[in-house]
Amino acid sequence: MGSKVEQQYKLLNAELMDQVQKQRLEIGEYRKRVISLEREIMDIREEHVLQNHRQRMENISIVRSLMLSLNVDSDSLAVRQEPAPAAQINRPSGPRRSSREICKDMRRTCALARTTRPISPRRSSSVTSTVSSTSRRSSAEVQSEVVTTRIPEDRRANKPTPPPRRPAELVFDEDDSDDDFDEAVSPVEETQTEQNEENNRLFSIIEENGSEGESTDSSSSCEAIYCDTTFESSPPNAQVTVTPSGRALREVDTNIPVAVSLSRGKETGKGSWLAISVAVEDSPQEPSIQCPRLAVTRPSQSSGIFPDVNGLTPRRSLFNGIGKMAGSTSTPKSFLVEEMPSIRTRSRTAANKKSENTDMSSSFCNNSARPSRSCRPTSLVEPSLKNKLRNGSKGKAKAKK
């Protein structure tokens, strides 16, 4: 029993498998058929769209041709509006024509139906006569201009040359001369220009004389100002000492004055006078302190840059040494009163002399950029390496223990 049931189940299963296989094949065929139908539908739709586009273009061309034919003339439109005969016209059945051929035929009929034609622009006799008259007038004007330009040129050539003028006149009349040459000279304007030139000459001569007088006055006033700045010099019997720096400067520029030793004193009732000696450097341009205070600087020689006071130049001031070393002042040595040190202060100053000497020596070393002699080693023997490498404090502590 069990085997029969199993066999039946197997037969049913085989039949079912056959049915399923057949259905699958049918479904595949149906799908292929659907795809082919969809493709045909797409082709038909594409043809329909193209046909609609063609029909639209044909309609547009027909409408254009109708508009052209209607806009030709009112007479042709009135004739066309007449009622046509009732009899039907039998049109011959021929081959179908394209829209282009129809448009060409309609354009030909429209061109034949036109009664008025636009006149092309052409040159008439009146226009040519006006052109010839204008050309004659222009040629006559050009000839008259040429003649008028030749006349002033001849007058300029025949005009006598003026006498030579001074530089001040030439500078004064530069603008007027340029304007006279640029403009065209007429016979009425020539007399005016000659009068203006004479007036300008007289005015320039007056101006030149005035400027010369002003220059002489200014030079004399300047000389008077500069002459007032002189100082009392030494008597003529005094000997003049010439320094080498003064010689070198005088060879370069001869305007540098000779060094003069100045003296200042106050006469008493008996006629005796006191002379104060002032320290004078080698520079001959500034022999005393009062000179730079009272000197008048000329505007031509003064420059906008202030000289360097600390610069090493031959014309440095006497104030360079002030403030650099201890105890230096601007007063001369003759006015300084040296006090003699007392016996009590000698012992105090003796102890401080060594420290001052060391300070002065170090300062001179720094100023002269040389090392002091105290840096020199006392012996040339090299120290032992044992003392260098070992710690002295630890060694001493061990030795004490």
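Cβ coordinates come from backbone N, Cα and C, glycine included.
Looking at Swiss-Prot, you'll find the mutagenesis Gly28 to Asp noted as follows: In mei-S332-3; induces missegregation of chromatids during meiosis. One mutagenesis experiment catalogued in Swiss-Prot, Val34 to Glu, is accompanied by this note: In mei-S332-8; induces missegregation of chromatids during meiosis. According to Swiss-Prot, the mutagenesis experiment Leu112 to Met carries this note: In mei-S332-4; induces missegregation of chromatids during meiosis; when associated with H-. Record note (Swiss-Prot) on the mutagenesis of Ser277 to Phe: In mei-S332-5; induces missegregation of chromatids during meiosis. For the published mutagenesis Thr331 to Ala, Swiss-Prot gives the following note: Affects phosphorylation and localization to centromeres. Experimental mutagenesis is annotated in Swiss-Prot for Cys375 to Tyr, with the remark: In mei-S332-2; induces missegregation of chromatids during meiosis. Mutagenesis annotation in Swiss-Prot: Pro377 to His, described as In mei-S332-4; induces missegregation of chromatids during meiosis; when associated with M-112; the structure shown retains the original residue. Listed in Swiss-Prot as a mutagenesis experiment, Glu382 to Lys is described as follows: In mei-S332-10; induces missegregation of chromatids during meiosis. Mutagenesis annotation in Swiss-Prot: Ser384 to Arg, described as In mei-S332-6; induces missegregation of chromatids during meiosis; the structure shown retains the original residue.
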Checklist outcome for this item: Whole-Å Cα distance, Ser384 (mutagenesis position) to Val34 (mutagenesis position), is 116
Next on the checklist: Spatially, and counting Cα to Cα, which of the mutagenesis positions is closest to Val34 (mutagenesis position)? Options: Gly28, Leu112, Glu382.
Outcome noted: Gly28
Checklist entry - Taking each of the mutagenesis positions Val34, Leu112 in turn and counting other Cβ atoms within 10 Å of its Cβ, which one has the fewest? => result Leu112
Item to check | Between Gly28 (mutagenesis position) and Glu382 (mutagenesis position): CA-CA distance (Å) | outcome: 114
Item to check | Cα distance (Å, whole number) from Leu112 (mutagenesis position) to Gly28 (mutagenesis position) | outcome: 69
